[in-house]
Amino acid sequence: MGPPEKESKAILKARGLEEEQKSERKMTSPENDSKSIQKDQGPEQEQTSESTMGPPEKESKAILKARGLEEEQKSERKMTSPENDSKSIQKDQGPEQEQTSESTMGPPEKDSKAILKARGLEEEQKSESTMSPSENVSRAILKDSGSEEVEQASERKMTSPENDSKSIQKDQGPEQEQTSETLQSKEEDEVTEADKDNGGDLQDYKAHVIAKFDTSVDLHYDSPEMKLLSDAFKPYQKTFQPHTIILHGRPGVGKSALARSIVLGWAQGKLFQKMSFVIFFSVREIKWTEKSSLAQLIAKECPDSWDLVTKIMSQPERLLFVIDGLDDMDSVLQHDDMTLSRDWKDEQPIYILMYSLLRKALLPQSFLIITTRNTGLEKLKSMVVSPLYILVEGLSASRRSQLVLENISNESDRIQVFHSLIENHQLFDQCQAPSVCSLVCEALQLQKKLGKRCTLPCQTLTGLYATLVFHQLTLKRPSQSALSQEEQITLVGLCMMAAEGVWTMRSVFYDDDLKNYSLKESEILALFHMNILLQVGHNSEQCYVFSHLSLQDFFAALYYVLEGLEEWNQHFCFIENQRSIMEVKRTDDTRLLGMKRFLFGLMNKDILKTLEVLFEYPVIPTVEQKLQHWVSLIAQQVNGTSPMDTLDAFYCLFESQDEEFVGGALKRFQEVWLLINQKMDLKVSSYCLKHCQNLKAIRVDIRDLLSVDNTLELCPVVTVQETQCKPLLMEWWGNFCSVLGSLRNLKELDLGDSILSQRAMKILCLELRNQSCRIQKLTFKSAEVVSGLKHLWKLLFSNQNLKYLNLGNTPMKDDDMKLACEALKHPKCSVETLRLDSCELTIIGYEMISTLLISTTRLKCLSLAKNRVGVKSMISLGNALSSSMCLLQKLILDNCGLTPASCHLLVSALFSNQNLTHLCLSNNSLGTEGVQQLCQFLRNPECALQRLILNHCNIVDDAYGFLAMRLANNTKLTHLSLTMNPVGDGAMKLLCEALKEPTCYLQELELVDCQLTQNCCEDLACMITTTKHLKSLDLGNNALGDKGVITLCEGLKQSSSSLRRLGLGACKLTSNCCEALSLAISCNPHLNSLNLVKNDFSTSGMLKLCSAFQCPVSNLGIIGLWKQEYYARVRRQLEEVEFVKPHVVIDGDWYASDEDDRNWWKN
């Protein structure tokens, strides 16, 4: 059941520009476009799978590209017909894949990836009256020529474009190019005698298929996508042959229409002629819980011909199943007890038959074409064998814009609607489905008609749907705005059915479902002026679907609002079988994303007032506080919250367009991390951040977005001058920066890893120069901001609140350093901390820094980590450090390539320095000689050094003796870190003896990964009971073992132990030491921080520790443990500890807690 290691994914895409042939009233008539498309084989590529309203995972997919131009005809009456978009599809198939045997029960270990690329040059013939330039197409979209059955029923204003004439060249290496006629004749020649033997039965079946689908499908079978689909099952380089094609995409983009076209194409002799039989199953038309054999299912599709069924089963290698809407069966395909059927005569629940076909247990030699929504794609991966994935996308960007704008005559209104449309990329993406595009068009027209009377928000899909649905209800009775009792029953029943469908992953409903919710089709039709619920299916029993899945999500969300009506609860049984609304908060459940956002959108006060009018009762949704609480949980779990969770919450709040509701949800936010990928992310974040009035720190990761402005791509749709189509991206960025500068409690802004153009940096710095900006700490670590540094230097002396600047990993040329130092020396510059880690500093750069150190009295901390400091550079720095005018207190020279010679120069300079209190020399090979020179400095009575970091400095042998001597008689040094040095048990004994001296004032000792064993633990236990000053001891990643910790606990149990922080992470501990450790915790009132991560504790051992954590004597506040590493019983006990002692924090990231400026040299 596990997913394959590699999956073959082909994404058929075609994006076209469309022109509209208008009637004489519009006075336009474009010519037909001719296009040529080349298809060649290319390397494997990765494609991100689309998901509904949610971020996608990156998947390795083969990308099928084609570009085409589309034209549209409009009759004078604007009569509508199904849209026939010309599509071009490319199929990529990658080599070096192994084919799974046809009888294999599971997915192959390696799925081949096929890559067929099509690239076309496009030319647009413009009519004299249409002066817009052609769209710059940057990616490909597969556009279905037809729309799904739902779209055909709901699409009242979709126009039917003409088919473009296209010529396609296929380059397949040594293979010869063939025309469609040659390909077709070749396939016909390959039809075997067995096909001819089927005689009249086969012809009758094909006639039945044609009669069934010919009225609902209109497609040209020589179109590019059909030619490419006809080759989809062909072996690639004789190494891999797909047996399953998966057509996936957003709801409503035309997957079902494409599936029906495939079946019809076979019946008409245009497609898949090597297949003797093609059987079509519509999942929405099948009651999959009923029992049947596969033969009986096929017989329903082949009326009055059981002999034909037998013939079909005799040739499974020439049998193609087309299964439409497999995701409608998701709820039953996920059962753990799924069995497999291998006999086509055995009666099983129909979902078992479908599952067995997917797994190739049933008719393993047959072929499958499956349609599914993007949200169902991940679950499908573990079921299919030898798959080829094809992405189906809907209307192109230009087509969507044209459909929305075609009924807006006023030019200023067109521009306003156009801008609001492209601002909201999620709303615009939803319009890829023709049915949604039609609903949006109707909503916009209704809003225009209502004018000032329309108070509902129009920036969101919730606002548009609310406008459309609620006014469809109220417009029926101008004199009576409220719903009658019967109408209320109908509306609430519809909402309940929609919610039940969302939770159970059902989008198809039957007569029994309508009865369960007191619904009648006639009453639904009478309640709305629009087709909310549509009849679909060709069988005797009708089934129903919402005109689009997003409408089902809307009504499902409305259910949770209506359940708060106490008056209404007397008439209807709410929540009988429904899930709690708090389950909607799970962002990883893609089926809930749409309903969740609509639910937030319905919290808008104007929408709630409209509902009050409809029901004649105050609407005070009980769900409002629950939603605000869910958002506040993100604020409380900063370390465990991903930036995508925060952004998802922001989008939900933005959907409401209600400032009071948003402010209540965000009042607890103090830290935020945002990942900005889309333009709309900026607008949504700006809207929400201005309500985070208690925000203190924000991290923003924004890449690529501000380097290219794609807004103008859609401008040709609007018939205005190009200069009027002003790019809005920088305006949105300016608004975002303005919000950051206006938050009165915001102190830290981290733009690390971001990519900001010169213009973006200019806008940012101008906003941060505002007097209202209170930001003190500004970080650009690893950000690409070099082109805009000149704007940053002006900010340094324009904002006197700025105290900290981090430019780590920013290449600093000498000219940059000159401007930076001039700004830092400015009288109005208040910067106290400057980090220039990995800035590629030169000797000239060091000279300018040295001059800076004696020219400013404000700079207190300087980091030059990961810059090479040679002898000449050290001489310059030494001259500055020895000057009485240098007031620097903290110096970080981590990984600067220091040698004993350069260390000698540094120490000589420090002898004259009475201000330096913090020094970090980590990751420099100082050796014994360098440490000896440092100890001479520590011996100096005027040495003010308090914190010394010597991690990974290759300190060996006698060096520890020198350190021990200096520690024993130094009353100023309080913190020493020797992490990742080979201290060993012998040197540890020397250090312990020094720490026991009353003249040693060391408070913190870091000894992580120092090759210590259990043999030093007796010395450590004795030391911690003797010293009165040591408060923190980190022994992590040392093999102390159970015996060592048991010995150490003897010291912890003593009342004389004043240790407050102890690190025992990754010390090879087991449950054998838990008894002693629990006892030490229970009787030690001083210990408040303990790290136990990466040890091997059993459940019994952890339960002992949990009992000790709850002991009243224990004052532990920070416990380093990963809860998810343990069984449910242990997790519950750890949660009980946090409940009993609310101040206790149990988290595996123990080092994140930076008490007492412990990580000063890292920050």
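Just so you know, the numbers here start at 1 and follow the chain as drawn.
Using N, Cα and C of the backbone, Cβ positions are placed for all residues, glycine too.
So, quick note: what you're seeing has the original residues, none of the substitutions.
Source: prediction; values computed, not measured.
Annotation of the natural variant Gly94 to Leu in Swiss-Prot: In strain: 129/Sv; requires 2 nucleotide substitutions; the original residue is retained in the structure shown.
Record note (Swiss-Prot), natural variant Arg139 to Lys: In strain: 129/Sv and CBA/J. The unchanged residue is displayed.
According to Swiss-Prot, the domain 'NACHT' annotation covers 243-565, on the basis of sequence analysis.
The feature ATP binding site is assigned by Swiss-Prot to Gly249, Arg250, Pro251, Gly252, Val253, Gly254, Lys255, Ser256. Counting every protein chain shown, the Cβ of Val253 (ATP binding site) has 31 other Cβ atoms within 10 Å. In three-state terms derived from DSSP, Val253 (ATP binding site) belongs to neither a helical nor a strand segment and is classed as coil.
Per Swiss-Prot, natural variant Leu308 to Pro is noted as: In strain: 129/Sv and CBA/J. In the three-state DSSP reading, Leu308 (variant position) counts as helix. The Cβ neighbour count for Leu308 (variant position), using a 10 Å radius and every protein chain shown, is 21.
For the published mutagenesis His425 to Cys, Swiss-Prot gives the following note: Impaired formation of the subcortical maternal complex (SCMC).
Here Swiss-Prot notes a mutagenesis experiment, Cys737 to Arg, with the remark: Decreased interaction with TLE6. Counting only residues at least six positions away in the same chain, the Cβ atoms of Ile763, Leu764, Leu766, Glu767, Leu768 sit under 8 Å from the Cβ of Cys737 (mutagenesis position). According to its DSSP assignment, Cys737 (mutagenesis position) is helical.
In the predicted structure, the domain 'NACHT' (243-565) carries a mean pLDDT of 79.
The binding-site residues shown are Gly252, Val253, Gly254, Lys255; of these, the one with its CA atom nearest the CA of Leu308 (variant position) is Lys255. If you count neighbouring Cβ atoms within 10 Å for each of the binding-site residues Gly249, Pro251, Gly252, Gly254, the highest count belongs to Gly254.
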